[in-house]
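Feature annotations, reproduced from Swiss-Prot:
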MUTAGEN   Trp122 to Ala  Abolishes interaction with VSP60 and DID2
MUTAGEN   Lys152 to Ala  Abolishes interaction with VSP60 and DID2
MUTAGEN   Lys299 to Ala  Abolishes interaction with VSP4
MUTAGEN   Lys302 to Ala  Abolishes interaction with VSP4
MUTAGEN   Tyr303 to Ala  Abolishes interaction with VSP4, no effect on dimerization
MUTAGEN   Ser306 to Ala  Diminishes interaction with VSP4
MUTAGEN   Tyr310 to Ala  Abolishes interaction with VSP4, no effect on dimerization
MUTAGEN   Glu311 to Ala  Abolishes interaction with VSP4 and dimerization
MUTAGEN   Asp312 to Ala  Abolishes interaction with VSP4 and dimerization
MUTAGEN   Leu320 to Glu  Abolishes dimerization
MUTAGEN   Lys322 to Ala  No effect on interaction with VSP4
MUTAGEN   Leu327 to Glu  Abolishes dimerization
Amino acid sequence: MASNAARVVATAKDFDKVGLGIIGYYLQLYAVELILSEEDRSQEMTALATELLDTIEAFKKEIGGESEAEDSDKSLHVMNTLIHDQEKAKIYMLNFTMSLYNEKLKQLKDGPWDVMLKRSLWCCIDLFSCILHLWKENISETSTNSLQKRIKYCKIYLSKLAKGEIGSSDEKTLDYADFADDSEEIKDEDVDHQTSDLENNNNDKVEGLAPKDQTTSYEPVDEVPEFIDDADSVNEEEQTVDKNEDAITKDEQQVVKKEVDLTRPSAPSEPAAAEHKSYTKDELTKIMDRASKIEQIQKLAKYAISALNYEDLPTAKDELTKALDLLNSI
């Protein structure tokens, strides 16, 4: 779980760097909930969650304040809308993630089969998992199954890439036709329908932010892009997921080690979109406030012990009094 959260944080920072702060915003929210759902989280991860909450609040205030200015850019108004309108935010995240996923399917066929392809597939896994977690109450069962299926496909592709089964001149290359499913429509009809309804029923459309690719910003995507599904020989492929877990784990460790040095990666677990409890903003604040107070109490106790070592009784008494006051406030 810790390695998953660390990877999500690294991905969020990448999106911030390329001007897609709203994607990073929701990935950070997802990372906080991943960390808080871990009962045995380390102090480092607790501190990371606190830092993320501060970053999230600062981003909301910055966007909210700038969007209210008379000469503010239209994109700021859009981002402010995406922060406060969860239905529009869900559609935007779905639209972006499916665009990225579809682009990576084409790259799996044509190449290059480089480290960025692997990183992008992990990015798709994190984005799909984020959507399932943050909006699980507002996503149909059909869409949920569809997104979970694509997470499995991404893991299968990562395993094949790690073992050299895709893009290697000495091994069997990917036959793109193997993953075309004639039984399904090319487009994801459920999400396409949601997007159309949203645009028809709201005068203030969500536009101007959906990128054509991961590195460009503020280009509109009018509809969910064409989606090439991958379901021929699904049973055979899905049975290989568990067998290929070691190869996937090794690949993830290489990616996380390059991106962030927060914790040692462990074998990735299945995205827990429906397993984690969702917290309200007030609940998150209370949890982090309690953790912060406990950490402060520990520091004050250390100061008191240090003062006692030097027989500085007044300072020791003062520090212990502060610690006791904080303890009583919990």
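Start at 1 and count along the chain as shown; that gives each residue its number.
Cβ from N, Cα, C; glycine included.
If you look for the noted substitutions, you won't find them, since the model keeps the original residues.
Overlay of Swiss-Prot feature records on the structure.
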residue : record               : CB count, 10 Å
Lys152  : mutagenesis position : 17
Lys302  : mutagenesis position : 12
Tyr303  : mutagenesis position : 17
Ser306  : mutagenesis position : 13
Tyr310  : mutagenesis position : 9
Glu311  : mutagenesis position : 7
Asp312  : mutagenesis position : 14
Leu320  : mutagenesis position : 17
Lys322  : mutagenesis position : 17
Leu327  : mutagenesis position : 14
**OP:** Please name which of the mutagenesis positions listed here, Trp122, Lys152, Glu311, Leu320, Lys322, is nearest in space to Tyr303 (mutagenesis position), Cα against Cα.
**Re:** Leu320
**OP:** Report, in whole Å, the straight Cα-to-Cα distance of Asp312 (mutagenesis position) from Lys322 (mutagenesis position).
**Re:** 16
Original post:
How many Å separate the Cα atoms of Lys302 (mutagenesis position) and Leu320 (mutagenesis position)?
Top reply: 9
Original post:
Rounded to a whole number, how many Å is the Cα of Asp312 (mutagenesis position) away from the Cα of Leu327 (mutagenesis position)?
Top reply: 23
**OP:** Tell me whether Asp312 (mutagenesis position) sits in a helix, a strand or coil according to DSSP.
**Re:** coil
Original post:
What is the Cβ neighbour count of Lys299 (mutagenesis position) at a 10 Å cut-off, with all protein chains included?
Top reply: 13
**OP:** State the Cα to Cα distance, in Å, between Glu311 (mutagenesis position) and Lys152 (mutagenesis position), rounded to an integer.
**Re:** 62
Original post:
Once the chains shown are all counted, how many other Cβ atoms turn up within 10 Å of the Cβ of Trp122 (mutagenesis position)?
Top reply: 23
Subject >> Whole-number Å value for how far Trp122 (mutagenesis position) lies from Lys299 (mutagenesis position) (Cα to Cα) >> reply: 38
**OP:** For Lys322 (mutagenesis position), just give me the three-state DSSP call.
**Re:** helix
Subject >> Leu320 (mutagenesis position) and Ser306 (mutagenesis position), Cα-Cα, nearest whole angstrom >> reply: 11
**OP:** List the Cα distance (Å, whole number) between Trp122 (mutagenesis position) and Leu320 (mutagenesis position).
**Re:** 47
Original post:
Going by C-alpha distance, which of the mutagenesis positions Lys152, Tyr310, Leu327 is nearest to Leu320 (mutagenesis position)?
Top reply: Leu327
